[in-house]
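Report on the structure given below.
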Amino acid sequence: MQKTSILILALFAIAEAVPTTGPIRVRRQVLGGSLASNPAGGADARLNLSKGIGNPNHNVVGQVFAAGNTQSGPVTTGGTLAYNNAGHGASLTKTHTPGVKDVFQQEAHANLFNNGRHNLDAKVFASQNKLANGFEFQRNGAGLDYSHINGHGASLTHSNFPGIGQQLGLDGRANLWSSPNRATTLDLTGSASKWTSGPFANQKPNFGAGLGLSHHFG
């Protein structure tokens, strides 16, 4: 946890060191959201209200949101406060899922490469989690996020659960179709995760895949 906190502070310092250009302006409130098909049933819906201060390269954005599945499960509500400076930044997120868990997460990220088509970010994170039955645990780690201008992407994440074990995760997304304004997309997704230490280390890797249609508005 201490190492993760140091990394978060280091990345935030990098963000502060990057010079900014352009005037600061107040943005209007933006109501947006998304609706995505879920192979397990129903559709995953999200509604969010955001307001930011700054310009596209240097800003602070606050957001409140609600997300859930149209067929089953409780609705998760929460809020995020994010700071961005030329691709570097940090965020604080608090979520509540009734009858399931409460999570408070801190994250910092730094842009490593961006040529207008390919983007690569490094991130560190820490979270405090409390389940509905009172059990509490922490999660911290680091990862790399890659994205392509055409909607493809991948992420590699290493997570540490103090007192439980460590886990390695890989997620990928291939965009098969997009509407002209990219508001609606058809994506093929895949994921893999494996416990690398702890009592679950002898379990087989967990794989997942899906084909989903998503629409974003706002």
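Just so you know, glycine gets a Cβ as well, placed from its N, Cα and C.
Annotation of the natural variant Ala108 to Asp in Swiss-Prot: In strain: 2CPA-7. Ala108 (variant position) carries a strand DSSP state (E or B).
Looking at Swiss-Prot, the entry for natural variant Gln138 to Pro says: In strain: 2CPA-122.
If you draw a 10 Å sphere around the CB of Ala108 (variant position), it holds 26 other CB atoms from the protein chains shown.
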